[in-house]
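What Swiss-Prot records for this protein:
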type: DOMAIN; residues: 157-199; note: domain 'CUE 1'
type: DOMAIN; residues: 251-294; note: domain 'CUE 2'
type: BINDING; residues: 521-529, 897-904; note: ATP binding site
type: MUTAGEN; residues: K528 to R; note: No effect on subcellular localization and on histone deacetylation
type: DOMAIN; residues: 858-1010; note: domain 'Helicase C-terminal'
Amino acid sequence: MNLFNLDRFRFEKRNKIEEAPEATPQPSQPGPSSPISLSAEEENAEGEVSRANTPDSDITEKTEDSSVPETPDNERKASISYFKNQRGIQYIDLSSDSEDVVSPNCSNTVQEKTFNKDTVIIVSEPSEDEESQGLPTMARRNDDISELEDLSELEDLKDAKLQTLKELFPQRSDNDLLKLIESTSTMDGAIAAALLMFGDAGGGPRKRKLSSSSEPYEEDEFNDDQSIKKTRLDHGEESNESAESSSNWEKQESIVLKLQKEFPNFDKQELREVLKEHEWMYTEALESLKVFAEDQDMQYVSQSEVPNGKEVSSRSQNYPKNATKTKLKQKFSMKAQNGFNKKRKKNVFNPKRVVEDSEYDSGSDVGSSLDEDYSSGEEVMEDGYKGKILHFLQDASIGELTLIPQCSQKKAQKITELRPFNSWEALFTKMSKTNGLSEDLIWHCKTLIQERDVVIRLMNKCEDISNKLTKQVTMLTGNGGGWNIEQPSILNQSLSLKPYQKVGLNWLALVHKHGLNGILADEMGLGKTIQAIAFLAYLYQEGNNGPHLIVVPASTIDNWLREVNLWCPTLKVLCYYGSQEERKQIRFNIHSRYEDYNVIVTTYNCAISSSDDRSLFRRLKLNYAIFDEGHMLKNMGSIRYQHLMTINANNRLLLTGTPVQNNLLELMSLLNFVMPHMFSSSTSEIRRMFSSKTKSADEQSIYEKERIAHAKQIIKPFILRRVKEEVLKQLPPKKDRIELCAMSEKQEQLYLGLFNRLKKSINNLEKNTEMCNVMMQLRKMANHPLLHRQYYTAEKLKEMSQLMLKEPTHCEANPDLIFEDMEVMTDFELHVLCKQYRHINNFQLDMDLILDSGKFRVLGCILSELKQKGDRVVLFSQFTMMLDILEVLLKHHQHRYLRLDGKTQISERIHLIDEFNTDMDIFVFLLSTKAGGLGINLTSANVVILHDIDCNPYNDKQAEDRCHRVGQTKEVLVIKLISQGTIEESMLKINQQKLKLEQDMTTVDEGDEGSMPADIATLLKTSMGL
C-alpha cells in the first residue's frame, strides 16, 4: 500500500465508522509523518550497519516482507507486500531528523536493498528559512549515522509520538504503541503499521463536534483540508508532502520543548494546545503565557533578556502544577464555555482568544478572545451576549454602529430605521429579511462587544496599577519617612532642579521601583532632558551604572551631549554617530570593550539604518533605553517602530511634548512600545477601538466621549504630563494671532485656475502626475505663485535651452534634454538658474513678481513693526524653497537673518543657534518646521511667525515652543499667516479639532496636576514638602 492508497484506506475506513463523541483525535499537522527517536543502544547498533543513505519509510515501503517486526517468524505472512504499488520512487529528505536512524530490526533488509534502473531518487534540501530560524536539524554525513546529543530530547520526542498514537488509538495499551514506535522510524510508518494491526484509529469520527461535556474541549487533530486529500496522479508530489509534514511535526515538537524550558510548570500537552491557539507562532504563545503567568503569579523562567523582565515572586515557586493545568485550560479553552458557533469555509486558528468569565477578576486576563470556533452545526448565541447585542443595536448611534465590522454608514442607517428590537427573535428576523442587511452583522456585533470588553479589562488592570502606586506613596508618607528623592549628588552642584522637575524625578523613580515603564510627556520647554539626566544620575547612585541608551533626533544630538556633560559630568558618554565606517569602528570598540561608557547617545537613523546597527543594539544588554521626541513612535505599523522594538533594554522611557497628536491610537502606540508585555496581546482591539477620526465637540457621541475617558484611565499609571501654565507661574504668557491674508490679484487668478483644473480632472477621473497630490499643489499656490511654473512658458524654455548651448559647461549638451529638465522646474528655480548663467541672465524675473504674494504684503508690514519695537523673530516654513524666496524678501528689506534647515550640517547647527542667541543685531532666524522645530532653544526671540501651517498642529506647537520655554523673559507672540479663501482655512479648522482632542485628554479634574493622577501628584508634593 503506497501513500496514496494509505490515504484512501483512511478515508474509506472513516466513512464506515459510527460517531463516538468521546474520541475526537487530531494530529497537530497535516499528514502525521514524523521521524522517530532512538535510544543510545539502538544508535550504537546502527553504527555496525553499512547501507545506503535512505529513509526508513522508503525501506519499509519497498520491502517484500512488510509484517510488523515484532511478529514471530513462524507467524509472518509469506510474500505479502502492502507497499508494492508505487513504482520505484525513493524519497530522501535531508531536512528530516530520521534519515540515518533505522531500527535494528530492519538492518538486514537494508543490507540487501538495491536500486534497479527504474528507481527515481528524490532529494529534498532543507529550506533557508528552516536553517535561519535555528530549527533543529540532524548533522548529515555520507555513509555515517547522525548522532542526537541530547538524550532528554529523544525521550521527549518518543513521549510526543506516544501521545499522538494514544489519541489515534485510545483503546490500545502504551506497551503496544511503544513497540510500534520502536519498530518504525517515522510517524507515517507507525500509523500505517497500527492501522494494519489494530484495524482503525480509535473507532470514532474525526469530524469536529461541539463537546457536550463540561470539560474544556480537546482540539481535533485533523482539519477539513488535512484529513481527506484529493486523488493525485503525481506520486512524487505526494511523497514530497509526506516528508514535509514529517518535518513540520518535528519542528512543532522542538517548539514545544523550547517553550517548556521557559515554563517548566506546564505540561507539554498544555503547551501544545496554547501553540495551536497561536498557529504555532512561538513568540505569540510566549507573550500570551507570560501575561497568563504574571496574572496568576506563576513561575516564569526567562532564558533570554526580555524587556521589562522582572524577578518572579517567591510564592510562585510553589504554585501547584495541577492548578496551572486547570487555569491554563480555563484560559485557552473556548468551545465548552462558549456556545457561539457559526459556519465558515475554513477553520482558521486565531491567536487572539479570550474566555468570558462569569466573575471577572480585575486585571487577571488582558488577552483577547475574538476567535469564534466553528462547527457544522446550527448557529448558537449564548444568552449573555444576546442581551448585550440587543441593547447595543437598540441604543447605539449611527457612528457607533459603523464600528461593527463590515457595517457601513448606509447599513447603520437601515438598522436605526428597523428599531425597536423587542426580542432576540424580532432582531434576527428583521436583520435577515431586510435588503442590504444580514444576520452576519449580529455575529460581527459580538466581535465589537468583545473588543470593548478587552479595553475594559485593560482599564481595570491599569486602575489596579494606579492604586498600587497611590498606596505606596500613602504608606511611605504615613510612616513619616516620606517619598523624597533629593537631587542626586553627582549632578553639577552649581545647577539645581526646579520643584516640578524634582516631582518628575520622584515619579520616574516610583514607576521604576514598581517595574513599570513610563512616558514623560511634560509640555515642551519644561526640561524633560534635564529630568531624564537626573534620573540616570539617580540610577548611577543606586548602583545601576548602565549601559543606558539615549535615542534622539539628529538635530538635538549636540544639545544632548552638551547637557549631559554640563549636568552630570560623572556619566561617561559614548556618541554612536557618524558615517558607516566611523560607526563600524565604534561597534568594534564596543565589542572589544575598548570603550568605557555609561550612556550611549545615538540618533533614530543611526540606530536602525543598517543590519549591523540593529544587530548591535539587539545584542547589547542595556538597562534603560530613553527615546527623545517619542512621538516619532506614534505608528505601531511603521518599520522604524518595529526595528526599535527589538532593542534589548530592560526598561524604556519615552520623552515627548505631544503624546496626543492626530488620534488616540497614536497614544496607545506609545503605551504599547513602553509596556509591550501588557498591551501587545491586545493591539488589534486597541487599533479598532481608538483609531476613529477626531471630531469637534458638537459632533462627539456619548461613546466617543467615553472612549476618551477610557484612554485617560488606561494611560494614568504610565504617563506624567504637566503644562507650563500650571507649573511655571513665572513663565511669561503666550498669545496666538491669526492673520488672514488676502491673495494678490494675480495670485488669486492663478489659484482659481488651478483649482478648476484639478476639479475638472477629478470629475473626469483623469490620471496624471498632477493629481498625485492635489492638496500640496493648492497649498503651494496659496503660499506663493512662484512655487509653480506660470511665467516661464514653453516658448521661453525652448529659447533658453538653445542659449544654454553657448555656456562652456553645456556647449555639447542636447537642447531637447535641457528643455525637458527645465519643464519640471518651478518659476523660482528657473529664476535662480537665470542668475547663474550669463547667456540667459536676461530672463530673470522682476522683483515685483517675486514679491507678488498676499502673505508677503502682510509679512513686510509685520516685520517693520516688530523691528521698531525691538522684538526678534523666528520665522518657520514647511518648504525649503519658500525659505529661498523669503531670503529674497529679507534682503530686499535689509533685515539681518540666519537660516537653518534639513540641509544644514549637524555640526553647524549648534553654532548657528549660539550665534543667534548671542548676537542681538540678528533680526530673523529662518527655520524649516521639521528641522528647526525639535529640541532647539531660541529664547532670545519673542515672536514666532508661521508662514505656512502644518497639517499636524503639534509640529507647529513644537516650533512655537522654541521660544516659549524655560529661560524666556518676554511675552511670546505667535502669528499664523493664513491665505484667505484657500485650502489653508480648512486645514486650520481641522487642526483646531485635533487640538481639542489634547484638551479633552489633559482636562484637569479638580485637584489634578496636568493629566497626572491627583492623589499621586498631591502625595508626592506633600511627601517632598513642596
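Backbone N, Cα and C atoms are what each Cβ position is placed from, and that goes for glycine too.
Since we're looking at a predicted model, the values are computed, not measured.
Swiss-Prot feature annotations superimposed on the structure.
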residue : record           : DSSP class
A521    : ATP binding site : coil
G527    : ATP binding site : coil
Y897    : ATP binding site : strand
K903    : ATP binding site : coil
Those binding-site residues listed as A521, M524, L900, and which of them has the most Cβ atoms within 10 Å of its own Cβ: A521
Between K528 (mutagenesis position) and A521 (ATP binding site): CA-CA distance (Å): 8
Helix-strand-coil residue split for the domain 'CUE 1' (157-199), DSSP-based: 34 helix, 1 strand, 8 coil
K528 (mutagenesis position) to L900 (ATP binding site) - Cα separation in whole Å: 24
Sparsest Cβ surroundings (other CB atoms within 10 Å) among the recorded positions K528, K903: K903
Neighbour tally for G527 (ATP binding site), based on other Cβ positions within 10 Å of its Cβ: 19
Long-range Cβ environment of Y897 (ATP binding site), under 8 Å and at least 6 residues apart: E887, L890, I922, F923, V924, F925, L926
